[in-house]
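What follows is a structure written as structure tokens; I'll ask about it next.
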Amino acid sequence: MWVCLQLPVFLASVTLFEVAASDTIAQAASTTTISDAVSKVKIQVNKAFLDSRTRLKTTLSSEAPTTQQLSEYFKHAKGRTRTAIRNGQVWEESLKRLRRDTTLTNVTDPSLDLTALSWEVGCGAPVPLVKCDENSPYRTITGDCNNRRSPALGAANRALARWLPAEYEDGLALPFGWTQRKTRNGFRVPLAREVSNKIVGYLDEEGVLDQNRSLLFMQWGQIVDHDLDFAPETELGSNEHSKTQCEEYCIQGDNCFPIMFPKNDPKLKTQGKCMPFFRAGFVCPTPPYQSLAREQINAVTSFLDASLVYGSEPSLASRLRNLSSPLGLMAVNQEAWDHGLAYLPFNNKKPSPCEFINTTARVPCFLAGDFRASEQILLATAHTLLLREHNRLARELKKLNPHWNGEKLYQEARKILGAFIQIITFRDYLPIVLGSEMQKWIPPYQGYNNSVDPRISNVFTFAFRFGHMEVPSTVSRLDENYQPWGPEAELPLHTLFFNTWRIIKDGGIDPLVRGLLAKKSKLMNQDKMVTSELRNKLFQPTHKIHGFDLAAINLQRCRDHGMPGYNSWRGFCGLSQPKTLKGLQTVLKNKILAKKLMDLYKTPDNIDIWIGGNAEPMVERGRVGPLLACLLGRQFQQIRDGDRFWWENPGVFTEKQRDSLQKVSFSRLICDNTHITKVPLHAFQANNYPHDFVDCSTVDKLDLSPWASREN
């Protein structure tokens, strides 16, 4: 059984500003040398960041953006995140320059004053020192101040946590597969696309649906994931390797790590030699600099706090609010309405990739607390429901408490919606993900523990991608009788990326919500892993552009992040570590799959965690195997126990409020925020209409009377 990590060393040093004075005697790189190197690098990196922003605006205005450029719109770092990533880039490039231009033999040479370098780069700049109000009953938007001993713990724009040390080809930053002749554990790593082609792909969509899980089960997983983590791509740091060279000519270098197509790949005929791939944004190392290996950023808060609704940066949080109203409302769309109900506001910053999808309709992307909200139509639908629920709560609270001002109403509604997401996730979602392993990894709540590290781990960002196996090839829209809606009731998934016009001008969200309730998720199958809609047509909303391969991207991203291999994580979780084909067959209970993996990777040690974890047979009553159950369960337990504002923690809500909150349900959310009147009681389970559906009048409502107060 895993025991909570104690953090005395980490808590003493996690904040970017708590830098220890250097005790070096001889400094090969003097302060002047460091300053000169950093100044030169800043000019180079700043230009690269500016060029990238300019290029993105130009290409999206061209009426013919590429798949990469559409993707980049959502992966583009903004605000404080952009500053943090830029500083990380300057740090790394400065180290390279100092190593090249001075007598240093390696970048961890004790004679290099890393403290001086940190300050010269400006590594403290992205996150100004926060003055915490210890008596505030509300979370900060940034996630700071949750842990009183270490206020930055779990905050946005910090490094993802490492549960095992990073494994890079050069020990610092280069991913395995970067240098052709270099090996990992004695073997060359296979091309990511080759693994996707031989292991992940399938042709026949028959029999792939999950007879026990609704499509909403898949969609809730993406909502939770976007609440917890986001690692935007970085920019290219040198002038030698422009994005054009990476995207059009597959020239590897700097932060360009193209996904090369293997021989006989059908994409060779239409897409050239590769899919472009840009490495994830990373941050400066933190004192005491025990490791200088590249650490990827988490741009959002690590807490399950509805940050995807409210944002993780103060400037965005403010932009999302209706500050002209004293009701504590979120801003809504002023140009279009869903039969009297609100839509998300448009992100009116031009250009918008969503307008390119249908140049006649010209509907922009939506604006939400997470920039990925318009990535696909069901995600935008779920965001819309959460936005409406905030405003419903705020209005109801105003009726109960006419004396509350807009700020109080906003914060209380935000607090309740955060609790809603926590309850739905832990009560309804995780038990049918982890199945028989639920109690092992997430025992009953014992209260807040300030020694538990709530940060999202790097490996979790891959473990949680099991949801990609649950995405079906089509999305259905249903009418009030749960029958096909209109002439285009069933749409291919790839036509719904960046597709906001289908919501605004073609039926609203109700037909899509009914599809989420009455249609099924895809079932992960060892020989039918990821639909071709994601494996060949990702971000291909029109026939004018080519699609990406999400599976290959996941595998390449494992290497980009320096992920240890399959057996390292099996050992971490106390599971057996197969060394041979026979051993792998025993673990996977599948001789054919084990042989395919061994033919590609040569050793189980090298299998990328994303494919290795997903290849395992599912645990009883769950939808992941033993390894992913361990990684997911451990992470969610830490998210819960390391959160001072967790809804069950005494003092966060009153006892009566907690009793009331236990009655929330996703079905009630739908009843309260759509025109739908028939819903299933168990929204994540597969449901057949009308047998499994009830009238909204029979679904418990959230009783807000415990929130009535005489206090302001």
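Positions of Cβ are set from backbone N, Cα and C atoms, glycine also.
Since this is a predicted model, take the numbers as computed values, not measurements.
Per Swiss-Prot, active site, proton acceptor is recorded for His226, and the stated evidence type is sequence analysis. Sequence annotations record features per position, and here Swiss-Prot assigns heme b binding site to Asp225, Glu375, His468. Annotation comment: Swiss-Prot describes Asp227, Thr301, Phe303, Asp305, Ser307 as Ca(2+) binding site, evidence class experimental evidence. According to Swiss-Prot, the mutagenesis experiment Asp225 to Glu carries the following note: Partially bound heme and decrease in activity. Loss of heme binding and activity; when associated with D-375. Swiss-Prot lists Asp225 to Val among its mutagenesis entries, and the accompanying note reads: Partially bound heme. Quoted from Swiss-Prot, the note attached to the mutagenesis of Glu375 to Asp states: Partially bound heme. Loss of heme binding and activity; when associated with E-225. According to Swiss-Prot, the mutagenesis experiment Glu375 to Gln carries this note: Decrease in activity.
Are these features on the surface or tucked inside, and what touches them?
Long-range neighbours of His226 (active site, proton acceptor) (same chain, six or more residues apart, CB within less than 8 Å of its CB): Val300, Leu308, Asp370, Arg372, Leu379.
Following the DSSP three-state reduction, the secondary structure of Asp225 (mutagenesis position) is helix.
The Cβ of Asp227 (Ca(2+) binding site) lies under 8 Å from the Cβ of Val300, Leu304, Asp305, Ala306, Ser307, Leu308, Asp370, Ile421, each of which sits 6+ residues away along the same chain.
For Asp225 (mutagenesis position), other Cβ atoms within 10 Å of its Cβ number 18.
The 10 Å shell around the Cβ of Glu375 (mutagenesis position) contains 22 further Cβ atoms across the protein chains shown. Classification of Glu375 (mutagenesis position) by DSSP places it in coil, neither helical nor stranded.
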Through the lens of DSSP with three states only, how would you label Thr301 (Ca(2+) binding site)?
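In three-state terms, Thr301 (Ca(2+) binding site) counts as coil.
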Taking Cα atoms as reference points, rank the recorded positions Asp225, Thr301, Glu375 by distance from His468 (heme b binding site) and give the first.
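In terms of Cα distance, His468 (heme b binding site) lies closest to Asp225.
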Starting from the heme b site formed by Asp225, Glu375, His468, give every other residue of that chain whose CB sits within 8 Å of the mean position of their CB atoms, in sequence order.
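Neighbours found: Gly221, Gln222, His226, Arg372, Leu379, Arg465, Gly467.
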With an 8 Å cut-off on Cβ distance to the Asp227, Thr301, Phe303, Asp305, Ser307 Cβ center, who else from the chain surrounds the Ca(2+) site?
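Apart from Asp227, Thr301, Phe303, Asp305, Ser307, the close residues are Arg139, Gly143, Leu228, Val300, Ser302, Leu304, Ala306, Leu308, Ser312, Gly418.
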I'd like the Cβ neighbour count for Ser307 (Ca(2+) binding site), meaning other Cβ atoms within 10 Å of its Cβ, all protein chains included.
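28, counting other Cβ atoms within 10 Å of Ser307 (Ca(2+) binding site).
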In Å, rounded, how far does the Cα of Glu375 (mutagenesis position) sit from the Cα of Phe303 (Ca(2+) binding site)?
22
Please report how many Å separate the Cα atom of Asp225 (mutagenesis position) from that of Phe303 (Ca(2+) binding site), as a whole number.
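If we compare the Cα positions of Asp225 (mutagenesis position) and Phe303 (Ca(2+) binding site), the gap is 11 Å.
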When a 10 Å sphere is centred on the Cβ of Phe303 (Ca(2+) binding site), how many other Cβ atoms does it contain?
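Step by step: centre on the Cβ of Phe303 (Ca(2+) binding site), count other Cβ atoms within 10 Å, giving 29.
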